[in-house]
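A.B. asks: Just lifted these from Swiss-Prot, have a look:
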- 9-65: domain 'HTH myb-type 1' (DOMAIN)
- 66-116: domain 'HTH myb-type 2' (DOMAIN)
- Asp101 to Glu: In allele C1-I and allele C1-I-2K1 (VARIANT)
- Trp126 to Arg: In allele C1-B73, allele C1-I and allele C1-I-2K1 (VARIANT)
- Val129 to Ile: In allele C1-B73 (VARIANT)
- His155 to Pro: In allele C1-B73, allele C1-I and allele C1-I-2K1 (VARIANT)
- Gly182 to Ser: In allele C1-I and C1-I-2K1 (VARIANT)
- Gly210 to Leu: In allele C1-B73 (VARIANT)
- Asp218 to Glu: In allele C1-B73 (VARIANT)
- Leu228 to Pro: In allele C1-B73, allele C1-I and allele C1-I-2K1 (VARIANT)
Amino acid sequence: MGRRACCAKEGVKRGAWTSKEDDALAAYVKAHGEGKWREVPQKAGLRRCGKSCRLRWLNYLRPNIRRGNISYDEEDLIIRLHRLLGNRWSLIAGRLPGRTDNEIKNYWNSTLGRRAGAGAGAGGSWVVVAPDTGSHATPAATSGACETGQNSAAHRADPDSAGTTTTSAAAVWAPKAVRCTGGLFFFHRDTTPAHAGETATPMAGGGGGGGGEAGSSDDCSSAASVSLRVGSHDEPCFSGDGDGDWMDDVRALASFLESDEDWLRCQTAGQLA
């Protein structure tokens with residue numbers, strides 16, 4: 001079951017409305033009010049369809065219709081309402097006083113829909129601008145696209161600078177790894193240098209009674225202290241700079257260990273005696 005036709009199609013006039021027909025329709029609606037559009041053609045003496053009479057009155061002959069071009073604020077509101085309501089033109093027209101759904105639909109299909117489609121494809125939001133800028137609505141992402149285009153044009157105009165920029169951006173500082181092959185030994189420099197003719201201070205000794213034992217321990221202590229003064233440095237044995245021979249560091253470490261063993265051996269012999 002389809003919807004019943006509003007009127008018979010035989011003998012119905014089609015095409016543009018004349019001023020005489022407009023006056024007859026306006027006079028009838030003002031006298032009888034809106035509604036019952038199927039009876040309007042017969043009572044008004046019009047050879048038109050009832051639907052055609054209704055649309056002619058609502059879209060063109062109403063006294064409260066707002067004439068003129070759609071303003072920029074109205075364009076912005078139409079775009080926002082279309083995002084929420086879609087193609088429900090009657091609901092959109094109800095929020096724009098004086099505008100008809102047919103006018104809004106035609107304006108969207110002819111002008112505004114193309115701009116909104118281009119803005120949605122670019123991934124930006126639409127902002128309605130003032131008329132002195134030369135455009136009614138421009139996407140917010142246009143500025144980013146313009147900057148990208150200017151940068152690419154500058155690179156094409158000056159290829160040498162573009163190559164320099166790429167090289168400087170790709171240069172990364174990477175420190176060279178240094179391999180440490182041994183332990184780090186730190187020695188403290190003796191702050192009291194030994195003058196000529198002075199004797200080394202004994203590290204362990206008694207009074208006047210322990211002559212032989214004290215003499216042997218003093219000799220060992222003197223040898224150890226002298227070896228420490230000779231081989232002492234503020235820097236570690238393994239500096240790792242690679243400028244000198246690394247065998248010198250090994251020899252210095254070996255001599256220190258031998259002198260240390262001699263000193264321990266002397267201490268042990270003195271305690272046992």
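The backbone N, Cα and C atoms fix where each Cβ goes, and this holds for glycine too.
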A.B. asks: I'd like the Cβ neighbour count for Asp101 (variant position), meaning other Cβ atoms within 10 Å of its Cβ, all protein chains included.
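C.D. replies: I get 18 for this one.
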A.B. asks: Would you mind splitting the domain 'HTH myb-type 1' (9-65) into helix, strand and coil residue counts from DSSP?
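C.D. replies: Result for the domain 'HTH myb-type 1' (9-65), in helix, strand, coil order: 31 helix, 0 strand, 26 coil.
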A.B. asks: On the three-state reduction of DSSP, what should I expect for Asp101 (variant position)?
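C.D. replies: Going by the DSSP assignment, Asp101 (variant position) falls within a helical segment, counted as helix.
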